[in-house]
Amino acid sequence: MTTTVSTGATAVATLRETSPPVDGHEEARLNADSDDGSHGSQDPGKMFIGGLSWQTTAENLRDYFGRFGEVNECMVMRDPATKRARGFGFITFVDPSSVDKVLNNREHELDGKKIDPKVAFPKRTQAKLVTKTKKVFIGGLSATSTLEDMKQYFETYGKVEDAMLMFDKATQRHRGFGFVTFDSDEVADKVCEIHFHEINGKMVECKKAQPKEVMLPVQLNKSRAAAARNLYGMPPETLLAYAQYLPRFGGNLMYPNFTNVFNNMPGGYSGLSTPGGSSNRPPHQFDTASLYSLNNGGQLLDSQAQMFMNQQSYHSHSKY
């Protein structure tokens, strides 16, 4: 049996109940227009539906929400390996006012289970990326590198106003990253454009420092998307769009030796890739025990390359 779950001029999504359903990656692709869910098409009539019964089909979902308004598109997300429903889906109303009707109804039950509809793209103000700054994040320093080594190297590019390394209070050893502040943002631009620099025989990564209010939502969504990837069988760019609705996962998804560390960044800054910068990374010396090794097969995610200090465990040593 073939059930058509879309109407109107938009693309039609079709699920087959007696044969393997549409691959989860393809279903997800129809719902993801950007890599982080904050740009691209944000249909005001679109809703995320969580808490679905494993037996709920796209047709059942469409029939239920059809009482609130004409449904333009509807889908239930499935695991591409097992073909089982993953307990959540999406609907898009023709008239965005139908979303308010759904939200005004406090309780929703479908197939004997309470479900949780939410606005797929909630309105929120996001801090803008800082592109002009004199402060640069330096990551991947060798254990033998000193504050003086870092300062001397970057002084070859311009005057250094401030330099600091972040130290572990318990071991009194630096954690492999720090910050350099130049006397002009032009020098910082040049350093970040080169991106990788060699200090004491080890490649280090330079990124423009960003206010933590910029990095916090990015990091949270990236971390949750990375954790959920295997469970939901979706590519990261899709999960990022809906990461705020997915279950929270335990464990530390950032760099080794770092925990919840958004609270005490010096000056409220962290590192973030420069927009439009090259993503080509040269052969480097980041092994699995290094600062840049992640627990997801060694894949380096740009936003997870940001360093934050734990309020109780880390402090800085400054040259000035």
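Numbers here mean position along the shown chain, with the first residue as 1.
Cβ coordinates come from backbone N, Cα and C, glycine included.
Don't expect the noted substitutions in this model, because it carries the original residues.
Look at the domain 'RRM 1' (45-124): DSSP puts its residues at 19 helix, 32 strand, 29 coil. Annotated domain 'RRM 1' per Swiss-Prot: 45-124, in sequence order.
As annotated by Swiss-Prot, domain 'RRM 2' applies to 134-211.
A mutagenesis experiment is reported in Swiss-Prot for this position, T18 to A or D, and the note states: Increases short and long term memory retention in response to repeated exposure to diacetyl, a chemical repellent.
The mutagenesis experiment S19 to A is recorded by Swiss-Prot, whose note states: Increases short term memory retention in response to repeated exposure to diacetyl, a chemical repellent.
In Swiss-Prot, a published mutagenesis experiment is listed as S19 to D, annotated Increases short term memory retention in response to repeated exposure to diacetyl, a chemical repellent. No changes in long term memory retention in response to repeated exposure to diacetyl, a chemical repellent.
S34 to D appears in Swiss-Prot as a published mutagenesis result, with the remark: No changes in short term memory retention in response to repeated exposure to diacetyl, a chemical repellent.
According to Swiss-Prot, the mutagenesis experiment S34 to A carries this note: Increases short and long term memory retention in response to repeated exposure to diacetyl, a chemical repellent.
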Task: Helix, strand and coil totals (DSSP H, G, I; E, B; other) for the domain 'RRM 2' (134-211) - done: 18 helix, 37 strand, 23 coil
Task: Confidence summary (mean pLDDT) of the domain 'RRM 2' (134-211) - done: 92
